Amino acid sequence: MWLQNLLFLGIVVYSLSAPTRSPITVTRPWKHVEAIKEALNLLDDMPVTLNEEVEVVSNEFSFKKLTCVQTRLKIFEQGLRGNFTKLKGALNMTASYYQTYCPPTPETDCETQVTTYADFIDSLKTFLTDIPFECKKPGQK
């Protein structure tokens, strides 16, 4: 009987001292990736029927040299109309990810221009397709 109690006590002590989670901590929240993919699917599925003019960042976006990321996300979010307002959450989540986990991008020379809504949506698709899912560390190529 005492052997059973000793074995039970050993199991309890061992289970209490065991790690409660994986020793590998996840440092990259990937919710923004799913949000970007969902936004791209919605953009592909919805026809552009508005003839409004909206503002976009006129500087060309390049994944090699990220500039105006927060400005672009803010302007895209503000420019959404109609059914496309469903994308606000995805853009907000992406902005939050980049603001929290990535080095700041230059935001000073972010000139804007007025364009058609169809061109605005095309610019948004291109931006979401080209934006890297993962941050580059300073000095990383």
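Yeah, the Cβs are placed from backbone N, Cα and C, and that goes for glycine too.
At each noted site, the model still has the original residue.
Quoted from Swiss-Prot for the published mutagenesis Glu38 to Pro: Reduction in bioactivity. Within 10 Å of the C-beta of Glu38 (mutagenesis position) we count 15 further C-beta atoms, all protein chains included.
Leu73 (mutagenesis position) falls within a helix when secondary structure is assigned with DSSP. According to Swiss-Prot, the experimentally introduced change Leu73 to Pro is described as follows: 25-fold reduction in bioactivity.
Listed in Swiss-Prot is the mutagenesis experiment Glu77 to Pro, annotated as follows: 50-fold reduction in bioactivity. For Glu77 (mutagenesis position), applying a Cβ distance below 8 Å and a minimum sequence separation of six or more within one chain yields Leu87, Lys88, Leu91, Asn92, Ala95.
Record note (Swiss-Prot), mutagenesis Leu80 to Pro: 450-fold reduction in bioactivity. The unchanged residue is displayed. In the three-state DSSP assignment, the secondary structure recorded for Leu80 (mutagenesis position) is coil. The Cβ of Leu80 (mutagenesis position) has Leu87, Lys88, Leu91 as same-chain neighbours under 8 Å, each 6 or more residues away in sequence.
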Key: Sequence-distant neighbours of Leu73 (mutagenesis position) in its chain (C-beta under 8 A, six or more apart)   = Leu91, Asn92, Thr94, Ala95, Tyr98
Ask   = Taking DSSP three-state, what's Glu38 (mutagenesis position) in: helix, strand or coil?
value = helix
